[in-house]
Amino acid sequence: MEARDKQVLRSLRLELGAEVLVEGLVLQYLYQEGILTENHIQEIKAQTTGLRKTMLLLDILPSRGPKAFDTFLDSLQEFPWVREKLEKAREEVTAELPTGDWMAGIPSHILSSSPSDQQINQLAQRLGPEWEPVVLSLGLSQTDIYRCKANHPHNVHSQVVEAFVRWRQRFGKQATFLSLHKGLQAVEADPSLLQHMLE
């Protein structure tokens, strides 16, 4: 779930709790769409009050993947006024958030860690032609880029993966998410690229 959507759920937590959202079809819909597991449903239903049930649902949702917030909105068919409130809050948060602000919500130990192979692979899938200026801003040379291209002449994805793996090997502990964020900012690449890697 995106940082902005987590913020919306946090800011409306008490209001949502007061609506006792778990009594209708909400849980069933979230289960059907694969957002909640059977264990989640049992855990929520075991709570003694409607407020506690809703609060537990709100605690679980942020960790249930990128589609959780939109699926939650879809589940609120019986509560159109709640859905409207959430959509409005989301628009306001989006308007307020400068692109780099979601970084503030990421723990420092993650920012100072290096991306895994899987995360580099994810980034390579999303990065377009701007990958070359990004790796140059991270400290690789034109020669490095040339080698990556020579090693994988017909596969841009593999060129990008190799370039970031070289960056990680060469810079060791300095090859962090934070330096990657700065590299993306330096070439004005889409900052949400990093967000997707960390979800």
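Quick reminder: no glycine exception, Cβ is built from N, Cα and C everywhere.
Don't expect the noted substitutions in this model, because it carries the original residues.
The domain 'CARD' annotation in Swiss-Prot covers 1-92, and the record cites sequence analysis as its basis. Mean pLDDT of the predicted structure over the domain 'CARD' (1-92): 86.
Residues in the domain 'Death' (116-188) partition by DSSP class (helix H, G, I; strand E, B; coil) as 56 helix, 0 strand, 17 coil. The domain 'Death' annotation in Swiss-Prot covers 116-188 and rests on sequence analysis.
Experimental mutagenesis at this site is recorded by Swiss-Prot as GLY128 to Arg, annotated: Impairs the interaction with PIDD.
Here the domain 'CARD' (1-92) is broken down by DSSP into helix, strand and coil counts: 68 helix, 0 strand, 24 coil.
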